[in-house]
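A.B. asks: So Swiss-Prot lists the following for this protein:
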type	residues	note
MUTAGEN	R181 to A	Reduced heparan sulfate binding and reduced induction of presynaptic differentiation; when associated with 157-A-A-158, A-206 and A-208
MUTAGEN	K206 to A	Reduced heparan sulfate binding and reduced induction of presynaptic differentiation; when associated with 157-A-A-158, A-181 and A-208
MUTAGEN	R208 to A	Reduced heparan sulfate binding and reduced induction of presynaptic differentiation; when associated with 157-A-A-158; A-181 and A-206
Amino acid sequence: MGLHFKWPLGAPMLAAIYAMSVVLKMLPALGMACPPKCRCEKLLFYCDSQGFHSVPNATDKGSLGLSLRHNHITALERDQFASFSQLTWLHLDHNQISTVKEDAFQGLYKLKELILSSNKIFYLPNTTFTQLINLQNLDLSFNQLSSLHPELFYGLRKLQTLHLRSNSLRTIPVRLFWDCRSLEFLDLSTNRLRSLARNGFAGLIKLRELHLEHNQLTKINFAHFLRLSSLHTLFLQWNKISNLTCGMEWTWSTLEKLDLTGNEIKAIDLTVFETMPNLKILLMDNNKLNSLDSKILSSLRSLTTVGLSGNLWECSPRVCALASWLGSFQGRWEHSILCHSPDHTQGEDILDAVHGFQLCWNLSTTVTAMATTYRDPTTEYTKISSSSYHVGDKEIPTTAGIAVTTEEHFPEPDNAIFTQRVITGTMALLFSFFFIIFIVFISRKCCPPTLRRIRQCSMIQNHRQLRSQTRLHMSNMSDQGPYSEYEPTHEGPFIIINGYGQCKCQQLPYKECEV
């Protein structure tokens, strides 16, 4: 006996319920309302360049992305996006936004990217980004910000990239980035920064790239970057930096690239680069350096690329340390490194000038072997301590560890070059003469049997030639002489003279035969 269970609803009712469930699931994907003039792709709405003066109200509340780029929006009111809790990215760049009210982005807990660049924002309340706890990318570049509230970025612990380029910032508040523990990229370039606070970058333990180029920085103390324990690249080009110092002993082992191009650097602390043992790229083109101390160069052990062009290099004995280092450098340098002074070397490559004008008599490929003092007939320089130098009879105080760049005048090297060439040529001639004499003497002393054999061979050859000539001459005479036959006896030729020999003669018509 079988049991039969009958479903209380018929087949048509089941089909209707299934269709309704499918429609309900598709409602978010279909989008309830796409704003006019916008292009909608699933839950991503693109309303760029449509002339909007405010955020459209008809936007789907479940959208994941909203782009309002290149419009005419002038202000962001409080709770402007409160109902857009599902947004993951929001692009508001290239508008005319000048005012951002407190809590304008309230409710955007899932937002990961916020682009506000190329607007007219001059002030941001300290609670502007408080609720954006998942924000990873924030772009505030190309605005008119002149200052930042110390708590502006508080709570942004997942922020990875922050763009503040091309504003009017004059200072960086202490501990501004204290809560940005995940930040890896920070761009503060093209502002009006004049100095850096000691704790201005505190908290950035994961920062790898820092841009400070095109500011108004005049002095750099690398101790201010002490907290940047993961920094890989530092850009400081095109500021007004004249001095590089390091206020404390520490090791910045992560830094690999340092760009100081286009500054006014004249002096460098002797220990600056000792704190950067793994520095691979150092660019210092277009500064005001005229020499570099050998201690500075010897600390650049890991470099693969260096840029030193466009400086005021003085091609005198003071450039010997740099020339020696360049001669042994295994990497590459950007552009040519040319002499700036004196006039007769201007425009010459440093290495060509050093060898062509013989500026360095004891040029060594090992920088550490270079002398640390220079003496010439007119001015004497002797380092007596880290805080003073003697110039002649005067003592000049300097900052401890700073390479001195005092201007001095050196005699023209033309006469010395001519004298040296004459002496060198004379010594070469004398050496050649004595060398030849030495070779001859050694040959006579060490190889007499060989000479005797050569002499004997020569004499034997001469005897053979003489004998051959004699035989030829006798043969010619016998053909024309009065004797046609001669038969000597066995006693020898003297018997003929004594009458014991026989001579058979045949008288010729024109001569007589005599016995």
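Note that Cβ sites are derived from N, Cα and C of the backbone, with glycine treated the same way.
Here the original residues stay in place, and none of the substitutions has been built in.
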A.B. asks: Could you round the CA separation between R181 (mutagenesis position) and K206 (mutagenesis position) to a whole angstrom and send it over?
C.D. replies: 7
A.B. asks: Which chain-mates of K206 (mutagenesis position) that are at least 6 residues away have a CB under 8 A from its CB, listed by sequence?
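C.D. replies: Same-chain residues close to K206 (mutagenesis position) (Cβ under 8 Å, separated by 6 or more) are R181, S182, L183, E184, S230.
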A.B. asks: Which residues of the same chain, at least 6 positions away in sequence, have a Cβ lying under 8 Å from the Cβ of R208 (mutagenesis position)?
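C.D. replies: R208 (mutagenesis position) has long-range Cβ partners E184, F185, S230, L231, H232, T233.
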A.B. asks: Can you tell me whether DSSP puts R208 (mutagenesis position) in helix, strand or coil?
C.D. replies: coil
A.B. asks: How many neighbouring Cβ atoms, not counting its own, are there within 10 Å of the Cβ of R181 (mutagenesis position)?
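C.D. replies: Its Cβ shell of radius 10 Å holds 15 other Cβ atoms.
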